[in-house]
Amino acid sequence: MLGIRSSVKTCFKPMSLTSKRLISQSLLASKSTYRTPNFDDVLKENNDADKGRSYAYFMVGAMGLLSSAGAKSTVETFISSMTATADVLAMAKVEVNLAAIPLGKNVVVKWQGKPVFIRHRTPHEIQEANSVDMSALKDPQTDADRVKDPQWLIMLGICTHLGCVPIGEAGDFGGWFCPCHGSHYDISGRIRKGPAPLNLEIPAYEFDGDKVIVG
(Lines of atoms letter the chains of each structure in order from A and count residues from 1; the text may use other names and numbers.)
(Lines give C-alpha, C1' and ligand atoms only; values in the text may rest on other atoms or scores of the structure.)
Protein backbone atom coordinates (compact mmCIF):
# COMPACT_ATOMS: atom_id res chain seq x y z
CA MET A 1 0.00 0.00 0.00
CA LEU A 2 2.79 2.34 0.79
CA GLY A 3 4.35 1.60 -2.55
CA ILE A 4 1.16 2.51 -4.39
CA ARG A 5 0.76 5.81 -2.56
CA SER A 6 4.34 6.63 -3.30
CA SER A 7 3.76 6.09 -7.02
CA VAL A 8 0.67 8.30 -7.06
CA LYS A 9 2.41 11.10 -5.33
CA THR A 10 5.22 10.84 -7.78
CA CYS A 11 2.85 11.26 -10.77
CA PHE A 12 1.31 14.52 -9.47
CA LYS A 13 4.36 16.66 -9.04
CA PRO A 14 3.84 20.34 -8.25
CA MET A 15 3.84 22.62 -11.35
CA SER A 16 6.73 24.87 -11.88
CA LEU A 17 6.43 28.66 -11.92
CA THR A 18 6.97 28.74 -15.70
CA SER A 19 4.12 26.32 -16.35
CA LYS A 20 1.77 28.31 -14.15
CA ARG A 21 2.67 31.48 -16.05
CA LEU A 22 1.96 29.86 -19.45
CA ILE A 23 -1.39 28.50 -18.26
CA SER A 24 -2.33 31.89 -16.83
CA GLN A 25 -1.46 33.61 -20.11
CA SER A 26 -3.51 31.04 -22.04
CA LEU A 27 -6.54 31.64 -19.82
CA LEU A 28 -6.21 35.38 -20.18
CA ALA A 29 -5.95 35.01 -23.92
CA SER A 30 -9.04 32.84 -24.02
CA LYS A 31 -10.97 35.38 -21.97
CA SER A 32 -9.89 38.33 -24.15
CA THR A 33 -12.46 39.51 -26.69
CA TYR A 34 -11.35 39.65 -30.35
CA ARG A 35 -12.96 42.48 -32.34
CA THR A 36 -14.51 41.61 -35.68
CA PRO A 37 -13.18 43.97 -38.39
CA ASN A 38 -15.69 46.71 -39.21
CA PHE A 39 -16.13 46.96 -43.02
CA ASP A 40 -18.88 49.59 -42.89
CA ASP A 41 -16.54 52.41 -43.84
CA VAL A 42 -15.08 50.39 -46.69
CA LEU A 43 -18.51 49.36 -47.92
CA LYS A 44 -19.68 52.95 -47.69
CA GLU A 45 -16.70 54.12 -49.71
CA ASN A 46 -17.34 51.41 -52.31
CA ASN A 47 -21.02 52.33 -52.48
CA ASP A 48 -20.13 55.99 -52.88
CA ALA A 49 -17.65 55.09 -55.61
CA ASP A 50 -20.25 52.92 -57.37
CA LYS A 51 -22.80 55.72 -57.15
CA GLY A 52 -20.28 58.19 -58.51
CA ARG A 53 -19.34 55.82 -61.32
CA SER A 54 -22.99 55.19 -62.18
CA TYR A 55 -23.63 58.94 -62.26
CA ALA A 56 -20.65 59.44 -64.53
CA TYR A 57 -21.91 56.71 -66.88
CA PHE A 58 -25.36 58.29 -66.85
CA MET A 59 -23.95 61.70 -67.72
CA VAL A 60 -21.81 60.27 -70.52
CA GLY A 61 -24.82 58.46 -71.95
CA ALA A 62 -27.01 61.54 -71.65
CA MET A 63 -24.40 63.72 -73.35
CA GLY A 64 -24.10 61.11 -76.09
CA LEU A 65 -27.85 61.24 -76.69
CA LEU A 66 -27.82 65.03 -76.71
CA SER A 67 -24.87 65.05 -79.13
CA SER A 68 -26.67 62.60 -81.42
CA ALA A 69 -29.81 64.69 -81.32
CA GLY A 70 -27.79 67.83 -82.03
CA ALA A 71 -25.97 66.18 -84.93
CA LYS A 72 -29.28 64.98 -86.37
CA SER A 73 -30.74 68.47 -86.09
CA THR A 74 -27.64 69.95 -87.75
CA VAL A 75 -27.83 67.48 -90.65
CA GLU A 76 -31.54 68.11 -91.11
CA THR A 77 -30.96 71.86 -91.09
CA PHE A 78 -28.11 71.50 -93.60
CA ILE A 79 -30.21 69.31 -95.91
CA SER A 80 -33.18 71.66 -95.68
CA SER A 81 -30.90 74.58 -96.52
CA MET A 82 -29.79 72.71 -99.64
CA THR A 83 -33.39 72.26 -100.78
CA ALA A 84 -34.17 74.81 -103.47
CA THR A 85 -36.89 77.28 -102.46
CA ALA A 86 -39.41 78.74 -104.87
CA ASP A 87 -37.40 81.97 -105.02
CA VAL A 88 -34.21 80.09 -105.90
CA LEU A 89 -36.00 78.08 -108.58
CA ALA A 90 -37.43 81.29 -109.99
CA MET A 91 -33.94 82.75 -110.24
CA ALA A 92 -32.76 79.65 -112.10
CA LYS A 93 -34.59 80.93 -115.18
CA VAL A 94 -35.30 84.37 -116.54
CA GLU A 95 -37.96 85.25 -119.10
CA VAL A 96 -37.48 88.14 -121.52
CA ASN A 97 -40.01 89.72 -123.86
CA LEU A 98 -38.21 89.92 -127.21
CA ALA A 99 -40.85 92.21 -128.71
CA ALA A 100 -39.56 94.99 -126.47
CA ILE A 101 -36.04 94.90 -127.97
CA PRO A 102 -35.62 97.13 -131.05
CA LEU A 103 -33.75 95.92 -134.12
CA GLY A 104 -30.01 96.56 -133.85
CA LYS A 105 -30.07 97.00 -130.05
CA ASN A 106 -28.76 95.15 -127.01
CA VAL A 107 -30.38 94.51 -123.65
CA VAL A 108 -28.72 93.16 -120.55
CA VAL A 109 -30.63 90.95 -118.11
CA LYS A 110 -29.49 89.31 -114.91
CA TRP A 111 -29.54 85.52 -114.63
CA GLN A 112 -28.14 83.69 -111.59
CA GLY A 113 -26.18 86.80 -110.71
CA LYS A 114 -24.60 87.00 -114.16
CA PRO A 115 -25.22 89.51 -116.98
CA VAL A 116 -26.78 88.09 -120.13
CA PHE A 117 -26.46 89.99 -123.43
CA ILE A 118 -29.38 89.75 -125.85
CA ARG A 119 -28.76 91.29 -129.26
CA HIS A 120 -31.47 91.86 -131.87
CA ARG A 121 -29.25 91.64 -134.93
CA THR A 122 -29.84 93.34 -138.26
CA PRO A 123 -29.65 91.47 -141.58
CA HIS A 124 -26.31 93.15 -142.23
CA GLU A 125 -24.92 91.93 -138.90
CA ILE A 126 -26.10 88.40 -139.62
CA GLN A 127 -24.39 88.46 -143.01
CA GLU A 128 -21.20 89.84 -141.47
CA ALA A 129 -21.16 87.12 -138.80
CA ASN A 130 -21.47 84.40 -141.44
CA SER A 131 -18.77 85.78 -143.72
CA VAL A 132 -15.88 85.39 -141.25
CA ASP A 133 -13.04 83.04 -142.22
CA MET A 134 -12.83 80.31 -139.57
CA SER A 135 -9.03 80.17 -139.88
CA ALA A 136 -8.85 83.75 -138.60
CA LEU A 137 -10.56 82.84 -135.32
CA LYS A 138 -8.76 82.02 -132.07
CA ASP A 139 -11.74 79.91 -130.96
CA PRO A 140 -13.32 78.75 -134.25
CA GLN A 141 -17.13 78.59 -134.24
CA THR A 142 -19.60 79.28 -137.00
CA ASP A 143 -22.37 81.74 -136.29
CA ALA A 144 -24.90 78.96 -136.80
CA ASP A 145 -23.27 77.06 -133.91
CA ARG A 146 -23.88 80.03 -131.61
CA VAL A 147 -27.49 80.96 -132.36
CA LYS A 148 -30.87 79.24 -132.63
CA ASP A 149 -32.48 82.11 -134.50
CA PRO A 150 -30.00 84.25 -136.56
CA GLN A 151 -31.60 87.54 -135.52
CA TRP A 152 -31.17 86.81 -131.81
CA LEU A 153 -27.72 86.48 -130.24
CA ILE A 154 -27.90 85.47 -126.58
CA MET A 155 -24.71 85.05 -124.52
CA LEU A 156 -23.18 85.62 -121.09
CA GLY A 157 -21.71 89.10 -120.71
CA ILE A 158 -18.52 87.91 -119.03
CA CYS A 159 -15.12 88.26 -120.66
CA THR A 160 -13.41 84.88 -120.89
CA HIS A 161 -10.10 86.42 -119.89
CA LEU A 162 -10.60 87.54 -116.28
CA GLY A 163 -14.36 87.92 -115.95
CA CYS A 164 -14.91 91.60 -116.68
CA VAL A 165 -18.11 92.80 -118.39
CA PRO A 166 -17.52 93.88 -122.02
CA ILE A 167 -19.07 97.01 -123.51
CA GLY A 168 -21.61 96.52 -126.32
CA GLU A 169 -21.37 98.08 -129.78
CA ALA A 170 -17.67 98.74 -129.28
CA GLY A 171 -14.29 97.42 -130.33
CA ASP A 172 -12.56 96.88 -133.65
CA PHE A 173 -15.11 94.35 -134.89
CA GLY A 174 -18.40 96.09 -134.13
CA GLY A 175 -19.36 93.73 -131.36
CA TRP A 176 -18.11 93.98 -127.76
CA PHE A 177 -14.99 95.36 -126.16
CA CYS A 178 -13.58 94.50 -122.73
CA PRO A 179 -12.05 97.63 -121.18
CA CYS A 180 -10.13 95.67 -118.54
CA HIS A 181 -7.46 94.17 -120.80
CA GLY A 182 -8.51 95.01 -124.34
CA SER A 183 -10.28 91.92 -125.69
CA HIS A 184 -12.37 92.47 -128.85
CA TYR A 185 -15.39 90.32 -129.80
CA ASP A 186 -17.27 90.36 -133.11
CA ILE A 187 -21.02 90.55 -133.74
CA SER A 188 -21.29 86.83 -133.01
CA GLY A 189 -19.49 87.22 -129.67
CA ARG A 190 -16.35 85.47 -130.92
CA ILE A 191 -12.94 86.56 -129.67
CA ARG A 192 -11.05 88.34 -132.44
CA LYS A 193 -8.30 90.26 -130.66
CA GLY A 194 -6.78 90.56 -127.19
CA PRO A 195 -5.92 88.17 -124.35
CA ALA A 196 -9.29 86.41 -123.97
CA PRO A 197 -8.84 82.74 -124.97
CA LEU A 198 -12.46 81.83 -125.77
CA ASN A 199 -15.63 83.20 -127.29
CA LEU A 200 -18.34 84.61 -125.02
CA GLU A 201 -20.28 81.72 -123.51
CA ILE A 202 -23.74 80.78 -124.76
CA PRO A 203 -26.16 79.87 -121.95
CA ALA A 204 -29.01 77.40 -122.18
CA TYR A 205 -32.17 79.07 -123.50
CA GLU A 206 -35.33 78.39 -125.45
CA PHE A 207 -37.86 80.46 -127.35
CA ASP A 208 -41.51 80.60 -126.38
CA GLY A 209 -43.34 82.69 -128.94
CA ASP A 210 -42.21 86.29 -128.51
CA LYS A 211 -40.32 85.40 -125.36
CA VAL A 212 -37.03 83.75 -124.56
CA ILE A 213 -36.43 81.78 -121.38
CA VAL A 214 -32.81 81.73 -120.25
CA GLY A 215 -31.75 78.85 -118.01
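From the backbone N, Cα and C atoms, a Cβ is placed for every residue, glycine too.
According to Swiss-Prot:
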- 123-214: domain 'Rieske' (DOMAIN)
- Gly157 to Asp: Loss of activity (MUTAGEN)
- Cys159 to Ser: Loss of activity (MUTAGEN)
- Cys159, His161, Cys178, His181: [2Fe-2S] cluster binding site (BINDING)
- His161 to Arg: Loss of activity (MUTAGEN)
- Gly163 to Asp: Partial loss of activity (MUTAGEN)
- Pro166 to Leu: Partial loss of activity (MUTAGEN)
- Pro179 to Leu: Partial loss of activity (MUTAGEN)
- His184 to Arg: No loss of activity (MUTAGEN)
- Pro195 to Ser: No loss of activity (MUTAGEN)
- Ala196 to Thr: No loss of activity (MUTAGEN)
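Among the mutagenesis positions Gly157, His161, Gly163, Pro195, the ones whose Cα sits within 10 Å of the Cα of His184 (mutagenesis position) are Pro195.
Cα proximity to Ala196 (mutagenesis position) (within 10 Å) is found for the following recorded positions from Gly157, Cys159, His161, Pro166, Pro179, His181: Cys159, His161, His181. Candidate recorded positions: His181, His184. Fewest other C-beta atoms within 10 angstroms, His181. Same-chain residues that are not part of Cys159, His161, Cys178, His181 yet have a Cβ within 8 Å of the Cβ center of the [2Fe-2S] cluster site turn out to be Thr160, Leu162, Gly163, Cys164, Pro166, Cys180, Gly182, Ser183, Gly194, Pro195, Ala196. Counting other Cβ atoms within 10 Å of each Cβ, the lowest count among the mutagenesis positions Gly157, Gly163, Pro166, Pro179 belongs to Gly163. Around the Cβ of His161 (mutagenesis position), a 10 Å sphere holds 18 further Cβ atoms from the protein chains shown. For Cys178 ([2Fe-2S] cluster binding site), applying a Cβ distance below 8 Å and a minimum sequence separation of six or more within one chain yields Cys159, His161, Cys164, Val165, Pro166, Ile167, His184, Tyr185, Gly194, Ala196.
The Cβ of Pro195 (mutagenesis position) lies under 8 Å from the Cβ of His161, His181, Gly182, Ser183, each on the same chain and at least six residues away in sequence. Counting residues per DSSP class in helix, strand and coil order gives 14 helix, 30 strand, 48 coil for the domain 'Rieske' (123-214). Mean predicted confidence for the domain 'Rieske' (123-214): the pLDDT average there is 98. Counting every protein chain shown, the number of other Cβ atoms lying within 10 Å of the Cβ of Cys159 (mutagenesis position) is 24.
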